[in-house]
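Listed in Swiss-Prot for this protein:
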ACT_SITE  Cys2  active site, nucleophile
BINDING   Cys2, Arg18  deoxycholate binding site
BINDING   Asn82  taurine binding site
MUTAGEN   Cys2 to Ala  Loss of both hydrolase and acyltransferase activities
MUTAGEN   Thr3 to Ala  Decrease in both hydrolase and acyltransferase activities
MUTAGEN   Arg18 to Ala  Loss of both hydrolase and acyltransferase activities
MUTAGEN   Trp22 to Phe  Decrease in both hydrolase and acyltransferase activities
MUTAGEN   Thr172 to Ala  Decrease in both hydrolase and acyltransferase activities
MUTAGEN   Asn173 to Ala  Loss of both hydrolase and acyltransferase activities
Amino acid sequence: MCTGVRFSDDEGNTYFGRNLDWSFSYGETILVTPRGYHYDTVFGAGGKAKPNAVIGVGVVMADRPMYFDCANEHGLAIAGLNFPGYASFVHEPVEGTENVATFEFPLWVARNFDSVDEVEEALRNVTLVSQIVPGQQESLLHWFIGDGKRSIVVEQMADGMHVHHDDVDVLTNQPTFDFHMENLRNYMCVSNEMAEPTSWGKASLTAWGAGVGMHGIPGDVSSPSRFVRVAYTNAHYPQQNDEAANVSRLFHTLGSVQMVDGMAKMGDGQFERTLFTSGYSSKTNTYYMNTYDDPAIRSYAMADYDMDSSELISVAR
C-alpha cells in the first residue's frame, strides 16, 4: 500500500512525496537518469529530442531504470501506487497509439514532459501495456502525477483509461479515485477549529481540548482511511515559505499515515510497514528520502550530479 501527496508554495514550487508501504524492500535507491542517457522504450514510444534529467527512487532491472517515483528539473513528478483488483492493462501494443510499458511509464512521463497539462494531453493517445520484468509479478498500479499547479490520477481499468483531476492533491490505493472523493463527503463536518461550548438541555458541555473537531477522522491504515486522513492534513497544514519548512511539512503530512510494523498483516502473514518516504522540491531540484530503519532525512540535489552524462547514476544510501 502507498500514499502520495502534492502541494506548492507561494512561489509555485512543487513539493511532491510518497510513502511506499510493503513487507520487504526491493533494494531501491536514488537513481539519476541524466539527459544524455539513452535507452530504448519497449514499444518505441516517442519523446523529446532533448529529454529531461530525472531523479527519483527505483531499482535497475534488466539493465533499465525502473522508478517507483521520480521528478524532473521542471517540477513534474510522478509516483506509482498499488491498485490491485481494479488495474487492468492490455498485454499487446495497440496500433495507432503511443504504446508505453507499465514499468517504464514513470520515467517516460518525467523524461518527456514539463507539466501536468502536457501529460494529460499526451495521454489521449497512450496505451499502457502490461510488461512483466523477468522474475517479477505484474505491477497493478495507478499513478499520481503533479507539478506546481495541480495533480492528476491515471487509472487504467477494464473499461479504459481514466484521468482524474485531483483537487485534494493526494492518493492512496484501491478502490477507485472516484470512490475516495465520494467518501470524503462523510467527513464534511470535521474541523480543525476549537469546539465551541454548547448546551444539551440543562447541561453545559465544553471540549476536552484541541482536536475535538476532528472526531470521526479514521485512524486505521486501510486505503480509504489513509486517503481521508492525508487529504485532511494536506488541506489544513498552514502555508510555509521556505525549503526546510516545506520539506518538514511534506514528511510530517506523510507521517500522519505511515504504517508501523505489527499494525497490519498482509495476506501472506507478513506485516506491512512504510519502507521509505520520499519527496521532491522543485525549488532546489532536490530529492529527499528516509527509511523505516533510518528516519534521518537525506537529501540528493540534481546539482550534485552531472545531468548531461550518458551514464545512469545509482546513489548509495
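Cβ coordinates come from backbone N, Cα and C, glycine included.
Structural mapping of features recorded in Swiss-Prot.
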{"residue": "Cys2", "record": "mutagenesis position", "Cβ neighbours (10 Å)": "26"}
{"residue": "Thr3", "record": "mutagenesis position", "Cβ neighbours (10 Å)": "30"}
{"residue": "Arg18", "record": "mutagenesis position", "Cβ neighbours (10 Å)": "28"}
{"residue": "Trp22", "record": "mutagenesis position", "Cβ neighbours (10 Å)": "17"}
{"residue": "Asn82", "record": "taurine binding site", "Cβ neighbours (10 Å)": "19"}
{"residue": "Thr172", "record": "mutagenesis position", "Cβ neighbours (10 Å)": "30"}
{"residue": "Asn173", "record": "mutagenesis position", "Cβ neighbours (10 Å)": "22"}
Rounded to the nearest Å - Cα separation of Cys2 (mutagenesis position) and Thr172 (mutagenesis position): 6
In three-state DSSP terms, Thr172 (mutagenesis position) is classed as coil
Of Trp22, Thr172, Asn173, i.e. the mutagenesis positions, those within 10 Å of Thr3 (mutagenesis position) when Cα atoms are compared: Thr172, Asn173
Quick check for you: of the mutagenesis positions Arg18, Thr172, Asn173, which have their Cα within 10 Å of the Cα of Asn82 (taurine binding site)? Thr172, Asn173
